[in-house]
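K.L.:
Questions regarding the structure given below will be posed in turn.
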Amino acid sequence: MALTLQGEWIKIEQKGGPAPGPRSSHCMAVVGDKLYMFGGELKPQFHLDKHLYVFDFKTNTWSIAEPKGEAPSLSCLGVRMVAVGTKIYIFGGRDENRNYSDFYSYDTVKKEWKFLTKLDEERVPEARSFPAIAADDNHVYIFGGVSKGGVQSTPFRFKSTIVYNIAEGTWSQLPNPGPDFEPRGGAGLAVIDKKLWVVCGFANSTSGGINDYNSNKVQYYDLVSGKWIEVKTSGVKPSGRSVFAYAVIGKQIVIYGGEIFRDENGHLGPGTMSNEGYALDTETLVWEKLVDGGEPMTPLGWTANCTGTVYGKTGLLMHGGKQPFNNRTDDFYFYSF
């Protein structure tokens, strides 16, 4: 019998205000009763604005935060965001000319930006787009992503994981995961029970980019023992995919959609998107397929997504993304079970 998990999609009403509109390759995070959103593209490879959009779950309205302090100077796509306490952290991304952005924080109480790290300099992380991001109370974790070259000779995609110590304001790198660990962009990253989980992503082939592929591997780094482990999962496994939506719900990593076959024109084309969802139990290592309730979902990838607690439940928040005909949407959804 196939393993399934019943949940419900809720389409979030957007009642007004200066909304971000249709876009993909953007990022978002929740602090309290507000969601913060940044970056993205409407046409493939062309960035949009550099506003920080704020959605208020109490009123279901959008606003734009005043760019107070050391705000990002570059409008970018492939950027990532995570919340720690009352601050959000924004890492990387690029514009259509492959100018790359840096590392910033935004204090949601003071409503003020702060520049933290100039990327691509000695002894700091190299600039990149489409990495994966996660955090615990003390650290921001960045895995993989697409390189621009930087100060060192790098692969087209990274397989390294870099760590920002929030209290000290310093960067370090986790141990090398070994030769069999795939360099990837557009992967999922989550911290659960002192383990840093890496899920799926678009991987480098051994033939130098000709046969790059979407992976469905799952690995974790044990933050206590300092070791990388590749796990064997069972159940109803997802196919290989990248740039999917994901969130942590309890001990489960929930994923939705994503690109399952790359377009022959790369990022410029529509690719083949999925409309399936899955949940991985990180204790039993069993995948279950999500049975959708509520709003029917279209194949979708390249969304902004995060874990959020709204309507009294914790679940997956997802905005925008690329649809099957290479169009972008501004739909806003919440999934929980």
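Cβ coordinates are placed from backbone N, Cα and C, and glycine is handled just like the others.
If you look up Swiss-Prot, you'll see ARG94 marked as active site, proton donor, on the strength of a curator's inference. According to Swiss-Prot, the feature (Z)-N-(sulfonatooxy)alkanimidothioate binding site maps to PHE46, ARG94, PHE130, VAL151, GLY186, PHE202, VAL243, GLY269, PRO299, an assignment based on a curator's inference. For GLU259, ASP263, HIS267, the entry in Swiss-Prot reads Fe(2+) binding site. In Swiss-Prot, a mutagenesis experiment is listed as PHE46 to Lys, annotated with the note Increased activity with allylglucosinolate but noormal activity with benzylglucosinolate in the presence of myrosinase. Mutagenesis annotation in Swiss-Prot: ARG94 to Ala, described as Strongly reduced activity; the structure shown retains the original residue. Here Swiss-Prot describes LYS148 to Ala as a published mutagenesis experiment; the accompanying note says: Reduced activity. Swiss-Prot lists VAL243 to Cys among its mutagenesis entries, and the accompanying note reads: Reduced activity. The note that Swiss-Prot attaches to the published mutagenesis ASP263 to Ala or Asn is: Strongly reduced activity. For the mutagenesis of HIS267 to Ala, Swiss-Prot gives this note: Strongly reduced activity. The structure shown keeps the original residue. Quoted from Swiss-Prot, the note attached to the mutagenesis of MET273 to Leu states: Slightly increased activity.
Situate these features within the shown structure.
P.N.:
In this view, ARG94 (mutagenesis position) is surrounded by 25 other Cβ atoms within 10 Å of its Cβ, with every protein chain counted.
Non-local neighbourhood of PHE130 ((Z)-N-(sulfonatooxy)alkanimidothioate binding site): SER25, GLY78, ARG80, GLY144, GLY145, VAL146, GLY185, GLY186, VAL243, each in the same chain, at least six residues away, with C-beta under 8 Å from its C-beta.
Secondary structure from DSSP puts HIS267 (mutagenesis position) in a helix.
Under the three-state DSSP scheme, PHE46 (mutagenesis position) falls in the coil class. Cβ-based neighbour count (10 Å, all protein chains) for PHE46 (mutagenesis position) stands at 12.
Counting only same-chain residues six or more apart in sequence, the Cβ atoms lying under 8 angstroms from the Cβ of LYS148 (mutagenesis position) belong to ARG94, ARG98, TYR100, ASP120, GLU126, ALA127, ARG128, SER129. DSSP assigns LYS148 (mutagenesis position) to coil in the three-state reduction, placing it in neither a helix nor a strand.
The C-beta environment of ASP263 (mutagenesis position), restricted to residues of the same chain at least 6 apart in sequence and closer than 8 Å, consists of GLY269, PRO270, GLY271, THR272.
For HIS267 (mutagenesis position), the same-chain residues 6+ apart in sequence whose C-beta sits under 8 angstroms from its C-beta are PRO44, GLN45.
A strand conformation is recorded for MET273 (mutagenesis position) in the three-state DSSP classification.
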K.L.:
At a 10 Å cut-off from the C-beta of MET273 (mutagenesis position), count the other C-beta atoms across all protein chains.
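P.N.:
The answer is 22.
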K.L.:
Identify which of the binding-site residues GLY186, PRO299 has its Cβ surrounded by the largest number of other Cβ atoms within 10 Å, counting every protein chain shown.
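P.N.:
Top count of Cβ atoms within 10 Å goes to GLY186.
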K.L.:
Tell me, in order along the sequence, which recorded positions from PHE46, MET273, PRO299 have their CA within 10 Å of GLU259 (Fe(2+) binding site).
P.N.:
MET273, PRO299
